[in-house]
Amino acid sequence: MRLLTCDCTFMGQKHSGSVSVEKKNQENDGPPTYEIVFGWSQSFENLMKHRAGQKYFAEFLKGEYSDENILFWQACEELKREKNAEKIEEKARIIYEDFISILSPKEVSLDSRVREIVNTNMGRPSASTFDEAQNQIYTLMQRDSYPRFLASNIYKTVMGTFGIKEEAV
């Protein structure tokens, strides 16, 4: 059994979480239950630990022209699960080209301090090369996009499949 972990900072406080692969797969099989979907409104962490939550959130972000944020976050999670050193280096370079490079159409918005850390880390890519950048993007999505997602038609429609009206959400 492997653990998937995310260590992020939000409003100056450390956020840590881990989910076993077996449990995660059980939670993600089939359509989400009411409890799972309602849980998405209780915390961003709940939303992000479910494949369906990420799917609906990505759909929302695509409509806001900011889906590069979740795509980057997901790519970083995949990189952290990789154990083969050669594949880690290859995946890190792809992530850099796709999301960090100023030439990329999917460039994520990072402050100069974090961008410099990533550039330094790319000298010797590892599974943690993008940790600072991933934390910054996670926080950005949590503060900025997540509240709008909860008020979006996408989330209201998903809740509506359980007979829940807008007022209750």
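For all residues, glycine too, the Cβ spot is worked out from N, Cα and C.
Among the features that Swiss-Prot reports, domain 'RGS' is placed at 39-158. Look at the domain 'RGS' (39-158): DSSP puts its residues at 86 helix, 0 strand, 34 coil.
The Cβ of Ser126 (mutagenesis position) lies under 8 Å from the Cβ of Ile88, Ala92, each of these being in the same chain and 6 or more residues away along the sequence. For the mutagenesis experiment Ser126 to Ala, the note given by Swiss-Prot reads: Hypersensitivity to quinine which may be due to loss of phosphorylation at this site.
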